[in-house]
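The next block holds one structure in the form of structure tokens; read it before the comments.
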Amino acid sequence: MADRQPYMTNGIQAAVVEWIRALDLEIISLLLSRAWPMALLATSELRWRPTVLTDTDNVVRLDRRQRLVRWDRRPPNEIFLDGFVPIVTRENPDWEETDLYGFAKNNHPSIFVSTTKTQRNKKKYVWTPRNANRGIVYQYEIYAPGGVDVNDSFSDASPWPNQMEVAFPGGIQNIYIRSARELHNGRIQRIWINPNFLDPGDLEPIVSSSRTPQVIWRMNHPDGGHRDQRSERSASSYDDLMYGGTGNVQEDTFGDEPNNPKPIAAGEFMIESIKDKNSFLDLSKNVNGGVIHSNLYSGGDNQIWVFSYDDNKKAYRIQSYQNSYLYLSWDSNASSKEMILRGYTNSGSNNQYWQIEQTGKNYRLRNLLNLDMIITAQDKPSAFGGKEVIVNTEISNSNTKISQEWKMIPFDFRPIIDGDYNIFNVDLSNQVVDFSNQPDLLVHGHIFCDNENQTWHFTYNSTYHAYKIWSGRKSNLLLTWDSNAASKEMVVRAYTESRSKNQYWRIEQTGSKSYKVRNLENSSMILGLTRVSTPYGGLNLMVEDDSDGHSDLHSDWDIKPIFYQDIPDGDYNIFNDNFPNIAIDFTNQEGSLIHGHNFCSNNNQKWSFVFDGKRKAYRIKSGVRSNLWLSWDSNASSKEMVLRAYTESGSSNQYWRLDEANDGSYRIRNLQDYYKLIALTNKNTPYGGKELIVSDNKESGNTWYLKKLGEVPLPNRKFRIATKLNYKKVIDSSTSYNLIITHDLNFASSIWELVYDSSKKAYNIYSSDINNLGWIYQNKNFFVKLGNIDGPDHGDLRYFWTIEYSMQTGCYLIRSLHDPANAVGYTDSESVITDTSTYSDNQLFHFILM
């Protein structure tokens with residue numbers, strides 16, 4: 001592929017599919033490159049969108065600030081909740097499902113989600129499908145990291161260059177979707193605002209029109225589920241709008257309305273000063289006439305304001321969220337002619353109404369009584385904390401005019417859905433919130449053990465706009481700050497329900513994997529972890545005032561949903577990561593010992609994974625004796641660490657959980673002890689294999705690749721088969737009908753057609769040059785022969801081959817079905833032979849589509 005300089009990218013950070021987001025960038029790049037078209041190999045390569053890029057208007061921006069668009073038939077109640085989930089989400093997707101060029105050209109079902117860049121050339125242009133004016137359609141606005149730049153990847157060969165496509169493997173999380181336009185037969189009905197959007201800052205405002213309602217979305221919004229009937233026809237129909245062949249670039253004229261009097265939606269906002277970052281309009285005294293000032297973020301109701309638009313006055317009233325009787329007001333009638341702002345009950349005066357004016361990326365708030373008077377941030381300290389805010393005439397000085405500019409931030413109290421979670425500390429690696437049921441009911445931080453002590457069930461209360469967090473260990477106990485204790489203790493305990501506000505928590509998203517957890521009793525109090533040890537072997541968990549700036553309090557949390565069913569039930573081979581030709585094997589030997597053995601593709605090495613919903617773990621059944629299960633005999637008097645195949649006992653030592661690594665492999669952990677993993681040693685067993693143990697040590701052989709039996713890795717198509725080390729060297733045949741490695745000279749004899757036989761779960765590999773001729777296995781260390789495989793003995797296993805994809809290398813291994821221990825490789829003299837499979841470079845190949 002083309003040789004270009006390395007660059008920084010956010011890659012797959014946006015992915016909503018967890019297994020894709022967890023992969024190393026190198027691994028996912030190999031996965032996407034395996035289907036690269038032959039004709040483009042020398043002139044193109046996979047190009048991720050860089051972290052810093054030159055946008056279509058030639059302005060240098062961060063990738064998170066480049067405006068992308070996606071046309072979709074699915075409504076906000078689905079997209080703002082789940083994000084853009086690709087059609088294909090399963091692990092080990094097949095060849096076509098990871099084919100970037102095929103996806104860009106034909107939009108077939110895949111792991112990708114398509115978007116298009118906003119194109120700017122004095123005016124704004126957007127690629128638009130020709131059927132966007134038919135039925136109910138949504139135009140989603142996206143600011144996401146990473147993704148693959150399709151035009152940059154394929155250059156002049158890009159299938160639809162005017163689409164300016166950015167494709168996202170694994171989809172796009174909801175936090176990167178800012179808004180959506182809802183269109184009915186081409187007419188914009190409303191603009192949806194996503195309150196969970198993670199704003200990178202410095203974005204242009206959402207384009208709006210005074211004639212179009214703006215709506216802040218909430219879960220299960222009654223108007224948020226409008227769906228066109230055609231989107232229900234098939235699983236893939238919602239993606240038809242992004243097919244590059246059915247659209248063109250059109251000018252986006254929506255919102256070209258000077259002095260739009262209604263630039264923001266009605267709803268709940270925080271009003272942030274542009275002059276003083278992280279300072280917000282604040283009504284700290286909840287009384288009639290209470291002074292409004294600018295103060296550092298506290299997460300409290302006193303900094304939340306409810307905007308409502310009056311069509312008659314063409315202005316907004318701004319109501320305090322903490323006290324619905326109080327409104328943002330300028331007491332223009334005061335005898336002192338004061339300029340400060342206060343919270344007053346409704347008077348009907350125009351000094352309680354505000355016109356909101358866009359100033360590029362921000363807003364000014366003008367008082368309706370006197371439109372010359374603008375809300376202005378001051379440097380003067382306020383007696384109530386923070387800084388004073390007044391109304392003042394317009395400032396023209398370019399250096400100080402930002403004191404009259406404000407950012408409106410939609411506020412949402414429900415960033416996560418109800419369910420079970422682990423609460424990981426971001427700063428202190430592998431530490432989670434833990435309740436071990438000790439006598440003092442103390443909740444603390446502890447090393448992650450994947451047990452019910454560390455499971456927390458979040459339930460949202462719409463009255464309090466906050467969460468109750470229930471213990472997984474004891475379902476009647478809630479995470480509680482005992483704020484009423486005489487000692488004014490700051491620790492956190494697990495108490496039965498009291499209906500006190502100190503048992504409610506607000507979850508505030510601060511990053512893609514980062515949250516603050518605030519107590520509703522006092523929103524300045526945040527949950528944090530210190531390095532101080534507790535008597536129970538963990539770390540001290542407490543609440544402290546956010547404004548105190550405690551450097552020793554680690555208060556950022558990654559709240560991870562708990563999901564244990566990583567793979568579908570079915571039959572698998574379990575290959576070792578470090579020794580890729582060794583699989584877990586049970587040969588029914590004395591003592592029921594299970595060991596690692598060179599792969600031979602028989603039932604000894606077949607294992608059936610069966611998920612148990614109650615235990616939330618897998619049982620792993622032998623393929624050779626269906627009444628035996630993969631077991632660690634943890635109860636043996638010798639405390640043995642070996643694995644055995646035993647009949648069902650019901651013990652947790654027969655259950656296993658999968659822990660995904662970042663290269664697509666898994667650690668297999670025993671349910672009885674989270675730290676006990678299946679590991680392969682280099683020690684020989686009496687039965688000809690390698691010893692398997694369960695161990696809490698970090699052996700190098702404790703990660704495994706699961707290959708599902710019966711999956712078809714490649715389609716029935718024609719390919720050149722190139723070596724791993726040099727894609728310009730391919731498998732061809734000699735005049736004596738032996739397979740050889742030659743330079744690719746575009747000969748027909750180096751084109752091979754795959755034909756899959758579903759009964760044998762293997763391929764015939766035919767010559768495209770001579771009818772009926774195909775690959776024939778002769779024996780170990782013999783040439784692979786080209787001969788007639790369509791005769792009376794067509795079913796001979798020597799004519800069939802299995803093909804395995806190697807996630808680590810991005811290449812394929814070709815095994816003989818007749819003798820699966822042997823794989824196709826080549827010698828120094830470039831003869832193609834079969835030998836014991838080792839996954840060495842000379843046994844790995846690229847399949848290049850013709």
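Note: Cβ is positioned from N, Cα and C throughout, glycine not excepted.
Here the original residues are kept at every noted site.
Residues annotated as NAD(+) binding site in Swiss-Prot, with experimental evidence given as evidence: Arg70, Trp71, Asp72, Val85, Asn107, Ser114, Thr115, Thr116, Trp127, Gln163, Met164, Glu165. Arg120 to Ser appears in Swiss-Prot as a published mutagenesis result, with the remark: Slight reduction in DNA-binding by catalytic domain. Under mutagenesis, Swiss-Prot gives Lys122 to Ala with this note: Considerably reduced DNA-binding by catalytic domain. Swiss-Prot gives this note for the published mutagenesis Lys123 to Ala: No change in DNA-binding by catalytic domain. Here Swiss-Prot notes a mutagenesis experiment, Lys124 to Ala, with the remark: Considerably reduced DNA-binding by catalytic domain. Among the sequence features in Swiss-Prot, the mutagenesis site Trp127 to Ala is noted as follows: Slight reduction in DNA-binding by catalytic domain. The note that Swiss-Prot attaches to the published mutagenesis Glu165 to Gln is: Complete loss of cytotoxic activity. While the structure shown retains the original residue, Swiss-Prot records the mutagenesis experiment Glu165 to Asp with this note: Reduced cytotoxic activity. Listed in Swiss-Prot is the mutagenesis experiment Arg181 to Ala, annotated as follows: Considerably reduced DNA-binding by catalytic domain. The mutagenesis experiment Arg187 to Ala is recorded by Swiss-Prot, whose note states: Slight reduction in DNA-binding by catalytic domain. The feature domain 'Ricin B-type lectin 1' is assigned by Swiss-Prot to 267-409, with sequence analysis given as support. Under the heading domain 'Ricin B-type lectin 2', Swiss-Prot lists 413-560, citing sequence analysis as support. Residues or ranges marked as domain 'Ricin B-type lectin 3' in Swiss-Prot: 564-707.
Everything Swiss-Prot records as a feature, shown here on the structure.
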residue : record               : DSSP class
Arg70   : NAD(+) binding site  : strand
Thr115  : NAD(+) binding site  : strand
Arg120  : mutagenesis position : strand
Met164  : NAD(+) binding site  : coil
Arg187  : mutagenesis position : strand
Problem set entry | Model confidence over the domain 'Ricin B-type lectin 1' (267-409) (mean pLDDT, whole number) | 93
Exercise. How many helix, strand and coil residues does the domain 'Ricin B-type lectin 2' (413-560) contain under DSSP?
Worked result: 9 helix, 73 strand, 66 coil
For this session: Enumerate same-chain residues with a sequence separation of six or more from Asn107 (NAD(+) binding site) and a Cβ-Cβ distance below 8 A; give 'none' if the list is empty.
Result: Ser114, Asp239, Asp240, Met242, Tyr243, Gly244
For this session: Let me know the most crowded of the mutagenesis positions, choosing from Lys122, Lys124, Arg181, Arg187 and counting other Cβ atoms within 10 Å.
Result: Arg181
For this session: For the domain 'Ricin B-type lectin 3' (564-707), jot down how many residues DSSP puts in helix, in strand and in coil.
Result: 9 helix, 70 strand, 65 coil
Exercise. Measuring Cα to Cα, how many angstrom lie between Arg70 (NAD(+) binding site) and Trp127 (mutagenesis position)?
Worked result: 9
Exercise. The record names Arg70, Trp71, Asp72, Val85, Asn107, Ser114, Thr115, Thr116, Trp127, Gln163, Met164, Glu165 as the residues that bind NAD(+); what is their largest Cα to Cα distance in Å?
Worked result: 21
Seminar exercise, completed: Check: min Cα-Cα distance from Lys124 (mutagenesis position) over binding-site residues Asp72, Thr115, Met164 goes to Met164
Exercise. Which of Arg70, Lys123 (the recorded positions) has the most other Cβ atoms within 10 Å?
Worked result: Arg70
Seminar exercise, completed: If you measure between the CA atoms of Lys122 (mutagenesis position) and Asp72 (NAD(+) binding site) and round to the nearest Å, you get 27
Exercise. Around Glu165 (mutagenesis position), how many other C-beta atoms are within 10 angstroms of its C-beta?
Worked result: 27
Exercise. Just checking, which of Asp72, Arg120, Trp127 (recorded positions) has the fewest C-beta atoms within 10 Å of its C-beta?
Worked result: Arg120
Exercise. Among the mutagenesis positions listed here (Lys123, Trp127, Glu165, Arg187), which has the Cα closest to the Cα of Thr115 (NAD(+) binding site)?
Worked result: Glu165
Exercise. With every protein chain in view, how many other Cβ atoms are within 10 Å of the Cβ of Met164 (NAD(+) binding site)?
Worked result: 24
Exercise. By DSSP, how many residues in the domain 'Ricin B-type lectin 1' (267-409) are helix, how many strand, and how many coil?
Worked result: 10 helix, 71 strand, 62 coil
Exercise. Out of Arg120, Glu165, Arg181, Arg187, which of these mutagenesis positions is nearest Trp127 (mutagenesis position) by C-alpha distance?
Worked result: Glu165
Problem set entry | Cα distance (Å, whole number) from Glu165 (mutagenesis position) to Arg187 (mutagenesis position) | 25
Exercise. Out of Arg120, Lys123, Arg181, which of these mutagenesis positions is nearest Met164 (NAD(+) binding site) by C-alpha distance?
Worked result: Arg120
